[in-house]
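This report concerns only the one structure given below.
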Amino acid sequence: MATQKEDHTALDLIIKSLKSPTMVCEGTHFDGKIPHTFVIFGASGDLAKKKIYPTLWWLYRDDLLPKPTKFCGYARSMLTVDSIKEQCLPYMKVQPHEQKKYEEFWALNEYVSGRYDGRTGFELLNQQLEIMENKNKANRIFYLALPPSVFEEVTVNIKQICMSVCGWNRVIIEKPFGRDDASSQALSDHLAGLFQEDQLYRIDHYLGKEMVQNLMTIRFGNKILSSTWNRENIASVLITFKEPFGTQGRGGYFDEFGIIRDVMQNHLLQILSLVAMEKPVSCHPDDIRDEKVKVLKSIEALTLDDMVLGQYLGNPQGTNDDARTGYVEDPTVSNDSNTPTYALGVLKINNERWQGVPFILRCGKALNERKAEVRIQYQDVPGDIFEGNTKRNELVIRVQPGEALYFKMMTKSPGITFDIEETELDLTYEHRYKDSYLPDAYERLILDVFCGSQMHFVRSDELREAWRIFTPILHQIEKEHIRPITYQYGSRGPKEADRKCEENNFKYSGSYKWHGGKAATSNH
């Protein structure tokens, strides 16, 4: 079991690697002698308040940022640093003994108010950055926590007015990266006309999660798994994302994109590419992303026959107003909306390793639990001698909540009789690494930007292949006004989804569910 002392030792090693010129490797090093400036566009928004400012504070608190690093917010709202500080406080997780350092962090912050569609605000911003940097050589990071509608104007103004002349410049872009292949390609072409690919960091925060980053180690660092990771041994792969709440007043925003664009086309497909890709030449970011692109190119475009679409209804027995409110009852959603809040899609990979193995992606809102996981289901044991009682082995990678890795297998029940039962080999992080600190996904990713590692960011050709797979079905759903199947708030989703899983070689026995080391009877 890891101790608190060991955890601090690990942190010390990270800090040493970040700052020592003798320990330079891809994505683990920055120049601590050059000033860095981090600019947050959309500083008045929820993402900045709940994620970006807290992440920057945690990195500063743990001495993981180069010194000096300063921060500047930019938005249309007339705000002050003190007002931003007050709005962020509930999300900063400040301990009493950290108060002095917390005040030091905010002393490094500035704020500029301005429009996104004109030069004046950006000229004021650049003047402020030069003052913060004392007009010295400095590296600049620009985080666009903004709606896509202003991306083009903001990036043009950054390029023309705000770029560091002597240092490097990096631009972080939040999804959505377009609505389909055409709009995504238009955005990519626009960005390519302004920046080099190594300056662009398209962020998918799921790529920063502990167990998603662990996928490569699990696959390529264990002979027992790597040798069975193929169609000869694996029956199906189920990648799941479930949320127990609905749109909760954000229906108008969600209705513009839907669950496929919001979760499946990005988060789940990125996980699939890590599960299914071939072994890269090295751990260099481009080698890894090359293999991800190769496997994406092997995937057929989705069709309606491959999918189940759902939309939640209110539950009359719900314990609160949200649970009793259906999706189209949200006042910000049209009464005749066909936008799916649940989707299941079966992807087929046409290559030697995976031919015939269904990759099932499912995601939904207003379901029975919060869960994100990868479930690798192995084939039935040939020549079963246990009267058909043998269940399939499963390797389960739990992304959230409660990071874990466990392997479902058959063993003899303790006792005098010769009965068999399903149990697991369990690596639950909160048990094995009890005192270890697991960074938030944004901490990992923002630190990667400082270090110049693009391993966990989406490259333009990855994006192009992702939209190739999903654009035809998205257009068909919208043009033909495909009606989703209704399901009740708090349920497991449409029953048709379970049937689709069964049709695609996923077997569920219904007798066993993992609870972080405790087994119980439950519905999957």
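Cβ coordinates come from backbone N, Cα and C, glycine included.
At each noted position, the model has the original residue.
In Swiss-Prot, a natural variant is listed as Gly32 to Cys, annotated with the note In strain: F24.1, MT32 and MT68.
As annotated by Swiss-Prot, NADP(+) 1 binding site applies to Gly42, Ala43, Ser44, Gly45, Asp46, Leu47, Ala48, Lys49, Arg76, Lys175. For the recorded site, Asp46 (NADP(+) 1 binding site), the DSSP three-state label reads helix.
Sequence-distant neighbours of Thr80 (variant position): residues of the same chain at least 6 apart with a C-beta under 8 Å from its C-beta are Tyr111. Annotation of the natural variant Thr80 to Asn in Swiss-Prot: In strain: Z74.
Close to Gln400 (D-glucose 6-phosphate binding site) in the fold, though at least 6 residues off in sequence, lie Lys209, Arg370, Lys371, Ala372, each with a CB less than 8 Å from its CB. The D-glucose 6-phosphate binding site annotation in Swiss-Prot covers Lys175, His205, Tyr206, Leu207, Gly208, Lys209, Glu243, Asp262, Lys365, Arg370, Gln400 and is backed by similarity to another entry.
Sequence annotations record features per position, and here Swiss-Prot assigns active site, proton acceptor to His267 based on similarity to another entry. His267 (active site, proton acceptor) carries a helical DSSP state (H, G or I). The Cβ of His267 (active site, proton acceptor) has 23 other Cβ atoms within 10 Å, all protein chains considered.
Taking the Cβ of Tyr406 (NADP(+) 2 binding site) as centre and 10 Å as the limit, one finds 19 other Cβ atoms among all the protein chains shown. Feature annotation from Swiss-Prot assigns NADP(+) 2 binding site to Arg362, Lys371, Arg375, Arg398, Tyr406, Phe407, Lys408, Asp426, Leu427, Thr428, Arg492, Tyr508, Trp514.
Here Swiss-Prot describes Pro382 to Leu as a natural variant; the accompanying note says: In strain: MT32, MT68, F24.1, Z62 and Z41. Listed in sequence order, there are no same-chain residues at least 6 apart in sequence whose CB falls under 8 Å from the CB of Pro382 (variant position).
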Review point. What residues, ordered by sequence, lie under 8 A Cβ-to-Cβ from Asp46 (NADP(+) 1 binding site) and sit at least six positions away in the same chain?
Key: none
Revision key, fill the gap. Checking the binding-site residues Gly42, Lys175, Gly208, Arg362, Lys408 for other Cβ atoms within 10 Å of each Cβ, the smallest tally belongs to Lys175
Practice item. By Cβ count within 10 Å, point out the most packed of the binding-site residues listed: Lys365, Arg375, Arg492. Key: Lys365
Point to revise | Surrounding CB atoms that lie within 10 Å of the CB of Ser44 (NADP(+) 1 binding site), all protein chains | key: 20
Point to revise | Per-residue Cβ crowding (10 Å cut-off), top of binding-site residues Tyr206, Glu243 | key: Tyr206
